[in-house]
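Heads up: the structure comes next, in structure tokens.
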Amino acid sequence: MAASWRLGCDPRLLRYLVGFPGRRSVGLVKGALGWSVSRGANWRWFHSTQWLRGDPIKILMPSLSPTMEEGNIVKWLKKEGEAVSAGDALCEIETDKAVVTLDASDDGILAKIVVEEGSKNIRLGSLIGLIVEEGEDWKHVEIPKDVGPPPPVSKPSEPRPSPEPQISIPVKKEHIPGTLRFRLSPAARNILEKHSLDASQGTATGPRGIFTKEDALKLVQLKQTGKITESRPTPAPTATPTAPSPLQATAGPSYPRPVIPPVSTPGQPNAVGTFTEIPASNIRRVIAKRLTESKSTVPHAYATADCDLGAVLKVRQDLVKDDIKVSVNDFIIKAAAVTLKQMPDVNVSWDGEGPKQLPFIDISVAVATDKGLLTPIIKDAAAKGIQEIADSVKALSKKARDGKLLPEEYQGGSFSISNLGMFGIDEFTAVINPPQACILAVGRFRPVLKLTEDEEGNAKLQQRQLITVTMSSDSRVVDDELATRFLKSFKANLENPIRLA
């Protein structure tokens, strides 16, 4: 044995004898021989029972964003039995923000795909695959017993014919004189009791079958003309008395409600009274959750201002002559970043206990995609030039629409901008994206005639290109006065592009 250590041996055989994976064999073999071992040594690689084969490396569903709770396996990029190296792309995972590639962290062979591609709603930490060391029998690898199966997942299935819609039809019942079939308004009940009339002798015309005061007055008129007579209730059949429950004893008289067909029922598309369920993606569910939380927990305040784009459009035309293509939205991003630098009190967030001033100026730009609204980030926007901002917006927008955004490209941000001007919207209000404190909603620029004065003081009409911007702010950290001053400074910066240099 001493000679074998001195003369050397097959590294793979050495690994099998000691019981450690090859990539970790150097440090761990030293520990087995009594040499110093760092505290970070991973002792899970000792195998007392399977000393001729190492345990497989588990591939777990990772957390790829702060808000991610589950993910979908879009596609496996490696097949079972295929060799992988650290850094190789294993599969594509759809998170709550984008489709992200999961890379291998170890060398070896992909032995088993536990969760097939197309599986959805896989919880974080669930086992999705196994990797074994090179040279091991990957075909007979077993799923570790200490890892249970992942929670139920929804896999793509063949469309099944929807059941025929079932519509409830009121069943005609024999009416017992003296009983009420309608819900009565208080005024109608008083009139009927006063004149000893029964609502069943008339017709309910109120919404959802309510017998109204007007319906009761019609019955009184019919009684006065002799067309109907007083209603005398027929004694109900004798029933064995039972002790009423406390709830029944305190409850007032109840009247049966009219049977109303359901507004919609699951069924075949285009059928009357049916609907089609639309599966929600992870992105759509997270957007719905976060927007609901924002509107219900963040006190929104709004401030609006009109900005003259005359100078911006002139600068933009000059840049086009030099083959520099930038949009009005790029100027808006730059103006917002410069204003945040001038007013750091607005560059804040709410962390649950109090305000927190942010040391960076990262602008989140809303981008519409097929899967929902995403907000890639223009980092350090105040230090970037207009052309740099334009290039960043184009690149990030394309990645967002292709579902290729990296987590660091959409996580964070200190201020958001949402522009619907390209859709012909004049103005709107946007929902704050927590923990950010503000979002700026931008409408389209439109021609407006304004009365101005020339150099000689003569009044004249001039056409101006105006846009309306509305800032939604978190009143807990940005009050109305601060929001107003911010918009005033933003307007001045945008209307004078030289300030953005």
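Along the chain as shown, the residues are counted starting at 1.
Just so it is clear, glycine is given a Cβ too, placed from its N, Cα and C backbone atoms.
Helix, strand and coil content of the domain 'Lipoyl-binding' (56-132), in residues and according to DSSP, is 0 helix, 39 strand, 38 coil. As annotated by Swiss-Prot, domain 'Lipoyl-binding' applies to 56-132, with the evidence given as sequence analysis.
Residues annotated as domain 'Peripheral subunit-binding (PSBD)' in Swiss-Prot: 183-220.
Cβ environment of ASN190 (mutagenesis position): no same-chain residue six or more positions apart lies under 8 Å away. Among the mutagenesis results in Swiss-Prot, ASN190 to Lys has the note: Moderately decreased interaction with DLD. The residue drawn here is the original one.
For ASN190 to Ala, Swiss-Prot lists a mutagenesis experiment annotated as follows: Decreased DLD binding. Secondary structure at ASN190 (mutagenesis position), as computed by DSSP, is helix.
Among the sequence features in Swiss-Prot, the mutagenesis site ARG208 to Asp is noted as follows: Decreased interaction with DLD.
Where Swiss-Prot documents ILE210 to Ser as a mutagenesis experiment, the accompanying text is: Decreased interaction with DLD.
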Secondary structure content, the domain 'Peripheral subunit-binding (PSBD)' (183-220) (per DSSP, counts of residues): 23 helix, 4 strand, 11 coil
Local confidence of the domain 'Lipoyl-binding' (56-132) - pLDDT mean: 86
